Amino acid sequence: MEEQDARVPALEPFRVEQAPPVIYYVPDFISKEEEEYLLRQVFNAPKPKWTQLSGRKLQNWGGLPHPRGMVPERLPPWLQRYVDKVSNLSLFGGLPANHVLVNQYLPGEGIMPHEDGPLYYPTVSTISLGSHTVLDFYEPRRPEDDDPTEQPRPPPRPTTSLLLEPRSLLVLRGPAYTRLLHGIAAARVDALDAASSPPNAAACPSARPGACLVRGTRVSLTIRRVPRVLRAGLLLGK
């Protein structure tokens, strides 16, 4: 997806300048009341719905993405409402989102730099609930970075970092999605640089230069589209 094709007209007022293309950041995408409602629904989910990973735990809604295709599952009404709200922004080639990954991060937890991969339409949208976080972007590793004959290289530094406040919507498209890695450092406090602010600082009331932001428990709703969908019978070879 080229940068020009990745633009979303309805979101252009929220485009993050001075950042890799194409990133949109929408503050207060949902209300405080909606945030509280969604958090109640997430934490009221049955225990078997949770999967514990190293550094976070998650819920998977809509089906399990698979290279052969995803057998779709109906989204619960409390999620479908917000999937529709995001889909109405025309992020997924005119088609609706059909998958939601719910992540819970406790203070001090994060996720290693990664790419979302080819199972998804090349756009990711994330609603943040409960607490802020800082999302870091990295250039992909080069083959020579893994050369055992070379001296060990220091950990990569982010090319840019965004502050994500509660109730915000983040959308990644184009090179920001297809080329760069993104991750969240395992930290309890985010110390903002006193000399430079995140590129989306103008939309973040808490982004004061030199501020130390203490993380709380954060829940993210990652809303995407899985293009390849199968009926159960096809997956079973029937």
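Here the Cβ of each residue, glycine as well, is placed from N, Cα and C on the backbone.
For the mutagenesis experiment R68 to A, the note given by Swiss-Prot reads: Almost completely abolished the ssDNA binding activity. A sphere of 10 angstroms centred on the C-beta of R68 (mutagenesis position) encloses 9 other C-beta atoms.
Here the residue is the original one, while Swiss-Prot reports the published mutagenesis R74 to A with the comment Almost completely abolished the ssDNA binding activity. Annotation note: R74 (mutagenesis position) sits in a coil segment as assigned by DSSP. Using a 10 Å Cβ-Cβ cutoff, R74 (mutagenesis position) registers 10 neighbours.
Along the domain 'Fe2OG dioxygenase' (96-227), the predicted structure has mean pLDDT 91. Look at Swiss-Prot and you will find 96-227 tagged as domain 'Fe2OG dioxygenase'.
Counting only same-chain residues at least 6 apart in sequence, those with a Cβ under 8 Å from the Cβ of N103 (mutagenesis position) are R56, K57, L58, I111, V219, S220, T222. As a published mutagenesis entry, N103 to A appears in Swiss-Prot alongside the note: Reduces the binding of 2-oxoglutarate; when associated with A-105 and A-218.
Taken from Swiss-Prot, the feature 2-oxoglutarate binding site covers N103, Y105, R218, S220, and the record attributes it to experimental evidence. DSSP classifies Y105 (mutagenesis position) as strand under the three-state reduction. Sequence-distant neighbours of Y105 (mutagenesis position) (same chain, six or more apart, CB under 8 Å from its CB) are G55, R56, I111, S131, T133, I184, R215, T217, R218, V219, S220, listed in sequence order.
Swiss-Prot documents Y105 to A as a published mutagenesis change and attaches the note Reduces the binding of 2-oxoglutarate; when associated with A-103 and A-218.
Just so you know, the Cβ of H182 (Fe cation binding site) picks up 22 other Cβ atoms within 10 Å once every protein chain is counted. A strand conformation is recorded for H182 (Fe cation binding site) in the three-state DSSP classification. Here Swiss-Prot flags H114, D116, H182 as Fe cation binding site.
When secondary structure is read from DSSP and collapsed to three states, R218 (mutagenesis position) falls in the strand class. Recorded in Swiss-Prot as a mutagenesis result, R218 to A carries the remark: Reduces the binding of 2-oxoglutarate; when associated with A-103 and A-105.
Around the Cβ of D116 (Fe cation binding site), 19 further Cβ atoms fall within 10 Å across all displayed protein chains. Less than 8 angstroms from the CB of H114 (Fe cation binding site) sit L181, H182, G183, each of them six or more residues away in the same chain.
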